[in-house]
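Remarks on the structure that follows.
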Amino acid sequence: MRFLLLAAFVAYAYAKSDEEIRKDALSALDVVPLGSTPEKLENGREFYKYFFTNHQDLRKYFKGAETFTADDIAKSDRFKKLGNQLLLSVHLAADTYDNEMIFRAFVRDTIDRHVDRGLDPKLWKEFWSIYQKFLESKGKTLSADQKAAFDAIGTRFNDEAQKQLAHHGLPHT
């Protein structure tokens, strides 16, 4: 039964147009807006506080911060900057989804900036479900359409990411 529900969910996600997926994803991001006010600048760092608390096994990818706690993240200028870069990247991925050429170029650029970090290639897909859970931790109730949108973005993102990893001769799935 679970398989049938999952299959129906995936079929529904792919039945939507790229523009609909874009709109659904962007509407989910209203809980973490971009901006220059102190509270908006904190949104990116909030992701890393969530991430370091709930995915401690992945802290190993952050050299010098492997033992950081959420309190350490809250005081870190490094994670303020990284958080805002990540938040911008998620918004860009969502906002360019309906322009596949630009979306895929953005993914390749993202991979190019991470080639020396030794990331497990499966993380490029897993990130999107982690990000959904982060949004939910901020009080956002994601609709089925919004979840499907992030799944579609994650699938396309991962597809291009794996191609770019292979291009660099790096492990890929």
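Backbone N, Cα and C define each Cβ position, glycine as well.
At each noted position, the model has the original residue.
As annotated by Swiss-Prot, heme b binding site applies to His114, with the evidence given as similarity to another entry. Cβ environment of His114 (heme b binding site): no same-chain residue six or more positions apart lies under 8 Å away.
Marked as domain 'Globin' by Swiss-Prot on the basis of sequence analysis: 25-166. Broken down by DSSP into helix, strand and coil, the domain 'Globin' (25-166) contains 109 helix, 0 strand, 33 coil.
Quoting Swiss-Prot on the natural variant Glu126 to Asp: In clone ADES3/2.
A 10 Å cutoff on Cβ-Cβ distances gives Ser129 (variant position) a total of 13 other Cβ atoms nearby, all chains included. Among the sequence features in Swiss-Prot, the natural variant Ser129 to Gly is noted as follows: In clone ADES3/2.
If you take the C-beta of Glu126 (variant position) and look for same-chain residues 6 or more apart in sequence within under 8 angstroms, you find none.
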